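Student: Before anything else, here's the structure in question.
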Amino acid sequence: MSGAPPPSSGFAPRSYGQQPLSHAPRSSMMSVEYDGIPLPPPSIRSCGSQQYVTSYIPTGAAFPPSSVQDMISSMKSYASATDLVRTYSEIPSVEEALSTLDRAAAALNARRYRDALKLYLEGGYAMANVAERQANPKICNLLTSKGFETLNWCARLCDWIEGRIKEKHPRPGVHKVGIPVSNWDEDWVGPFMDEEEARRMWYTPVYCPHPIDFSNLGYRLRCVETGRRPRLMICITMYNEGPQQLKATLKKLANNLAYLKEQMPGDEKSLTGAFAGDDVWQNVLVCIVADGREQVHPKTLDYLEAIGLYDEDLLTINSAGIGAQCHLFEHTLQLSVNGKCLLPIQTVFALKENKASKLDSHHWYFNAFAEQIQPEYTAVMDVGTMLTKSALYHLLFAFERNHQIGGACGQLTVDNPFENLSNWVISAQHFEYKISNILDKSLESCFGFISVLPGAFSAYRYEAIRGAPLDAYFQTLNIELDVLGPFIGNMYLAEDRILSFEVVARKNCNWTMHYVKDAVARTDVPHDLVGLISQRKRWLNGAFFATLFSIWNWGRIYSESKHTFVRKMAFLVFYVYHLLYTAFGFFLPANLYLALFFIVFQGFQQNRLEFIDTSEYSQTVLDCAVYIYNFSYLFGLLMLIIIGLGNNPKHMKLTYYFVGAVFGLMMMLSSLVGAGIFFSTPATVHSIVVSILTVGVYFIASALHGEVHHIFMTFTHYTALIPSFVNIFTIYSFCNLQDLSWGTKGLHDDPLLAASLDETEKGDFKDVIAKRRALEELRREEKERVENRKKNFEAFRTNVLLTWAFSNLIFALFVVYFASSSTYMPVLYIFVASLNTCRLLGSIGHWVYIHTEGLRGRVIDKSECGNGTGRYPQNSYVQLEEHYAALAEDQRTYASGRTNASVRTVNDVSSAA
């Protein structure tokens, strides 16, 4: 048999009835074959004007030419559409055909349905015609399939225009297209997966203005179609990183799957059966979300295409006329290292059409993909993060051992720290990361509240974050900044801190956070001071306002959550510590200045340096030393404020390096003088204890955790850069509070764009003039709104900057003129020693917690405590199956020719589900 049956409304396909998720056979997703060559798929009716088509398109041989000619000549199938349009002009090139379909999508968005029908019909015919002139079989078949799809859509759109379909706004249906991958190795497949899964990549253009409607609009991930439901989903966010970073991240994930596979069932430290054995890869789904099609590194796309996870031709042709916000590629990867094959990785590559933000990428991941899968656990990480081979195992083990844990993070470290010891910026960050893990996260984990689970590598129990916590997490995506204001806008620069707090304070729950030391991940960090300034601006602003938010809303833990009385009392202790630590950080620039002033320069002036006799110097020389110090320090601070207001750090690189070097020399001089004073004066118990609790804590805690060599090798680097961390980063951050580009740029639709799309330029002359005047008025109001928002944000920036600067200035002047070194320094030492004592006790407590795990497991069973059930949250997934069953029933109703049947809309079906 040759030729394809014309895709008419009366044709009933034989194997396209959608079944519930867990029962849909793979064969039902294939198109009808003739003489061994799959022909273009007929349309599938599922709901209103919507459709769901899954078709596999071969690329080795072209479709028979007669099938295309039969389709074009069968005009009776499109009689209604032709009567409406009555015009047809052949478009001679692929570029013009694609452009016509894009204009059709724009007309459809503007609700100019008859114009859209005309353009879709022209574009569909053009696709079918230009396909015959393509020498490449792959391009020929893709164009032919697109032509069939578009003309079928024209027939359905015509039915809607003439009132035969009841639906509010018609949209092209879901069309998932599969093509063979080029790098398939038939010798590799072996026992892990079948040939079909290994050879095929699937692409779906996604039109979904709101990701939460992904499932309701009929989109399905490939693993759902094949009856799989992964228990662990991993989100990898990507922006413009190179291919080497993505390659390293994926291979480290494959190593983690191999480690999970080798776990022995029944062992005391083994995971449940889903995360062990040869089929462990089927319970893990990796989602790579790229923020903007134009922003992705071209070589990264080349790498993705090489491994079968991207195809430019497929995207260009099949997304035409859809107006897709996201391009979805799905494939089970086959990676190898040095000829050794790794476990398969079920992978989804979501390429967003427009740049929005990392938060928007998480919005797609959580509300579209994870909401459909309903995994038990979900992890988030950045491209470039490299997990050690057992990192995922340790996180999953913590979740399975204690079902009260709602979120957990591993130990994040700097990549190749010892190879970069000559780079002081990298070494200082390595010290900071280590101390944060050893002291801060260990302390917070003892209380059950980790202030921030880093987006570079952390994991959550999906049950703990689904609902209210995620709604709060994505708040800035749904509400305009004019309404939120600058405080909340800056707070959401550290949205992961908000998510952590919302999980712990969740109403009627008692979730806790946990730090897993053995789950180690290496990450790439900024290599120079300028790059670090830009990064820390986002971190510091977000952390400061998020901390104020958590302090202000701490009462929710007591009034809304179901934590035990003992846990709430522990949170009260942590709240006091958190409050003192935040206050100390606010006045840290003044305290740093005062410490340098009293230790070095006033000691030099008053001959209090035991190892240097300054009595022989004239008073003028002694006073000049103090004046020079004050002038240099103040000049450096003023310079930082001036260049921080409205200047990009990249344009002031030399200035920042100069100021950082001056502050670094002052800090090193202070450290040497302080060491000289300590070793030249008689030792007392008080001085030894204070010294240990201020500086020795870093070495004691790191030695306890077996990482003291990291601290020894990078302590000098960090000491020299302390003034840069305190002064440069903080001043630049407060000088740019009005800049929220990291968390909010491009997150909101432009109302002017929507207005221009709705403008039809139809009607009489007066109507057109009135519409143009209305659009001009809208533009004027939008301009005023943007200017007012800019003024409000800049005023907020100025007020906060002045408050912070004058608070530190007044505090420093008060101490200098009304206190002495003998009064201030002991108070400072005791305060710092007290905070560090708390951190040390927390580090020791976490060390004891780790090394008594076996004993606690025999005494305390937390496998069924808390909110976790240890099972899937089945309710939502059952609703999803009911939703797709309803779509399948609508499809069968339409295909059987029962034209009088009541066809439900997508919203009606989702409400019923």
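Note that Cβ sites are derived from N, Cα and C of the backbone, with glycine treated the same way.
The UDP-N-acetyl-alpha-D-glucosamine binding site annotation in Swiss-Prot covers Thr237, Glu241, Asp291 and is backed by experimental evidence. According to Swiss-Prot, the experimentally introduced change Asp291 to Ala is described as follows: Abolishes the catalytic activity. According to Swiss-Prot, the mutagenesis experiment Leu359 to Ala carries this note: Leads to 70% loss of activity. Under mutagenesis, Swiss-Prot gives Asp382 to Ala with this note: Abolishes the catalytic activity. Record note (Swiss-Prot), mutagenesis Glu432 to Ala: Greatly impairs the catalytic activity. The unchanged residue is displayed. In Swiss-Prot, a mutagenesis experiment is listed as Tyr433 to Ala, annotated with the note Greatly impairs the catalytic activity. A mutagenesis experiment is reported in Swiss-Prot for this position, Val452 to Ala, and the note states: Greatly impairs the catalytic activity. For Glu495 to Ala, Swiss-Prot lists a mutagenesis experiment annotated as follows: Leads to 95% loss of activity. As a published mutagenesis entry, Asp496 to Ala appears in Swiss-Prot alongside the note: Abolishes the catalytic activity. While the structure shown retains the original residue, Swiss-Prot records the mutagenesis experiment Asp496 to Asn with this note: Strongly reduces the catalytic activity. Feature annotation from Swiss-Prot assigns active site to Asp496.
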Student: Taking the Cα atoms as reference points, how far is Glu495 (mutagenesis position) from Leu359 (mutagenesis position) in Å?
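Tutor: With distance taken Cα to Cα, Leu359 (mutagenesis position) is 8 Å from Glu495 (mutagenesis position).
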Student: For the C-alpha pair, I'd like the distance in angstrom between Glu241 (UDP-N-acetyl-alpha-D-glucosamine binding site) and Asp291 (mutagenesis position), rounded off.
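Tutor: Glu241 (UDP-N-acetyl-alpha-D-glucosamine binding site) to Asp291 (mutagenesis position), Cα-Cα distance: 11 Å.
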Student: Work through the mutagenesis positions one by one (Asp291, Asp382, Glu432, Glu495, Asp496) and point out the residue whose CB has the fewest other CB atoms within 10 angstroms.
Tutor: Glu432
Student: Between the Cα atoms of Asp382 (mutagenesis position) and Glu432 (mutagenesis position), what distance do you get, rounded to the nearest Å?
Tutor: 20
Student: Across the listed UDP-N-acetyl-alpha-D-glucosamine-binding residues, Thr237, Glu241, Asp291, what is the farthest Cα to Cα distance, given in whole Å?
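Tutor: Output for UDP-N-acetyl-alpha-D-glucosamine binders Thr237, Glu241, Asp291: max Cα distance 11 Å.
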Student: Could you find out if DSSP has Glu495 (mutagenesis position) as helix, strand or coil?
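Tutor: Looking at the DSSP assignment, Glu495 (mutagenesis position) belongs to a helix.
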Student: Whole-number answer please: how many Å between the C-alpha atoms of Asp291 (mutagenesis position) and Val452 (mutagenesis position)?
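Tutor: If we compare the Cα positions of Asp291 (mutagenesis position) and Val452 (mutagenesis position), the gap is 23 Å.
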Student: For Asp496 (mutagenesis position), identify the closest of the recorded positions Thr237, Leu359, Glu432, judging by Cα separation.
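Tutor: Looking at Cα distances from Asp496 (mutagenesis position), the smallest one goes to Leu359.
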Student: Spatially, which candidate from the recorded positions Thr237, Glu432, Tyr433, Val452 is nearest to Leu359 (mutagenesis position), comparing Cα atoms?
Tutor: Thr237
Student: For Thr237 (UDP-N-acetyl-alpha-D-glucosamine binding site), which of the mutagenesis positions Glu432, Tyr433, Val452 has the nearest Cα in space?
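Tutor: Checked the mutagenesis positions Glu432, Tyr433, Val452; minimum Cα distance to Thr237 (UDP-N-acetyl-alpha-D-glucosamine binding site) goes to Val452.
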Student: Among the recorded positions listed here, Thr237, Glu241, Val452, whose Cβ has the fewest other Cβ atoms inside 10 Å?
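Tutor: Fewest other Cβ atoms within 10 Å, among the recorded positions Thr237, Glu241, Val452, is found for Glu241.
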